[in-house]
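Peer 1: Sharing a structure here in structure tokens format.
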Amino acid sequence: QVQLVQSGGGVVQPGRSLRLSCAASGFTFSRYTIHWVRQAPGKGLEWVAVMSYNGNNKHYADSVNGRFTISRNDSKNTLYLNMNSLRPEDTAVYYCARIRDTAMFFAHWGQGTLVTVSSASTKGPSVFPLAPSSKSTSGGTAALGCLVKDYFPEPVTVSWNSGALTSGVHTFPAVLQSSGLYSLSSVVTVPSSSLGTQTYICNVNHKPSNTKVDKKVEPKSCDKTHTCPPCPAPELLGGPSVFLFPPKPKDTLMISRTPEVTCVVVDVSHEDPEVKFNWYVDGVEVHNAKTKPREEQYNSTYRVVSVLTVLHQDWLNGKEYKCKVSNKALPAPIEKTISKAKGQPREPQVYTLPPSRDELTKNQVSLTCLVKGFYPSDIAVEWESNGQPENNYKTTPPVLDSDGSFFLYSKLTVDKSRWQQGNVFSCSVMHEALHNHYTQKSLSLSPGK
């Protein structure tokens, strides 16, 4: 069984260093490339670094290049990530991940290691009960909440009635505030009829500060002589999040394909399922977007997607696309904007490299395509042989070079016999700065080699 077990992490001051480890078992470590990926609080996954199985190639995300170093020790079956000059924005859960043998996705993950970069001191949370008024609980159910505010560092655990109450409980991810302290909230849905007869207690445990708080949550009786406290800020109770994705590079560069900008809304509640999309191109509203039927997710929320078809030349000319999302659970609409990276396009240079002599002792060999000097980073690389597509290839993400351009490698794995038979293999590159947006470089075994 494949296992990746991580260690390291913790709380560190800005500017200091930290090392993460990823110990592998259940497979031949020296034959696999393993990546580091991270997820900052409230954000999506971000690729960090990769080192090839033989240690010859290392690539880093722009945000960590020059500060982080990836390394491996095959004798210990361990991958490392040395992090120097750490910044608050490096705060995240870090994962090591291995790609599945036959597919370009991460199939095996470490358990995750939390790294917190902050100058804040350890601080226990303040806990506030969140309860409806007695007049607003007549709908059959009532939502009771618990706001856990201003603590450091992560994590904090929240339970209800000392763990006896688990049904209807939803604890939202922590939010890192501008103060450098964390806040989160937990909500439980209970029958309205149980209020007043059943006791509900929110149990909070913050081990770093050795703080334990038990807070009773009960509805407030409000009348003309009693003013209910204001509701907490909606963002602290969670709510929909919006993500805007650009079209695929290949779609923008081939006239036969249809480029699309995609707006994705997640964490839409059952109570407020209706989502409204408004789309704008360079500030002018357009009405040709298509909204797909909402999909229910494993965490009992909805995911809603709206897709806007764009004109090839509009995207390449740098027009700005804005998705505006409205939902009753949001205090105000959320707007996300996207466009092609600004700057003068630079034409990629393409070089093909045959297998090394040492590799010819193996049953399979690697053909390499180096693509360098291009800008922006939107690019597509494919392989073919004798007019037929080749699928057994992997391409690194574009890497920022010292001159402001990007480079990448694409590696095609083929049986040695196919190479020695003199078959011609071609690396095809699509980029906006190329003539007709396309170029191709071929390689084959030269006679006598």
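First residue shown is number 1, and so on along the chain.
Quick reminder: no glycine exception, Cβ is built from N, Cα and C everywhere.
Just so you know, the substitutions we noted aren't modelled in this structure.
Pulled from Swiss-Prot, these are the listed features:
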| type | residues | note |
| --- | --- | --- |
| DOMAIN | 1-96 | domain 'Ig-like 1' |
| DOMAIN | 125-218 | domain 'Ig-like 2' |
| DOMAIN | 240-339 | domain 'Ig-like 3' |
| MUTAGEN | I255 to A | Impaired ability to activate the classical complement pathway |
| MUTAGEN | Y302 to D or A | Enhanced ability to activate the classical complement pathway |
| MUTAGEN | Y302 to R | Impaired ability to activate the classical complement pathway |
| MUTAGEN | K324 to A | Impaired ability to activate the classical complement pathway |
| DOMAIN | 348-444 | domain 'Ig-like 4' |
| MUTAGEN | H437 to R | Enhanced ability to activate the classical complement pathway |
Peer 1: Nearest to I255 (mutagenesis position) by Cα distance: which of the mutagenesis positions Y302, K324, H437 is it?
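Peer 2: Spatially nearest to I255 (mutagenesis position) by Cα position is H437.
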Peer 1: Cβ distance under 8 Å to H437 (mutagenesis position), same chain, sequence separation 6 or more: which residues?
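Peer 2: Once residues fewer than 6 apart are set aside, H437 (mutagenesis position) is near L253, M254, M430, H431.
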Peer 1: Sorted by position, what residues of the same chain at least six away from K324 (mutagenesis position) have a C-beta under 8 A from it?
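Peer 2: Spatial neighbours, sequence-distant, of K324 (mutagenesis position): F277, N278, W279, Y280, P333, I334, E335.
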Peer 1: So, in DSSP terms, is I255 (mutagenesis position) helix, strand, or coil?
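Peer 2: Assignment for I255 (mutagenesis position) reads coil.
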Peer 1: Look at the mutagenesis positions I255, Y302 and tell me which residue has the greatest number of other C-beta atoms within 10 angstroms of its C-beta.
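Peer 2: In terms of Cβ crowding, the pick is Y302.
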Peer 1: Taking every residue in the domain 'Ig-like 1' (1-96), what is their average pLDDT?
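Peer 2: The average pLDDT of the model in the domain 'Ig-like 1' (1-96) works out to 91.
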Peer 1: Give the three-state DSSP assignment (helix, strand or coil) for H437 (mutagenesis position).
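Peer 2: It is helical.
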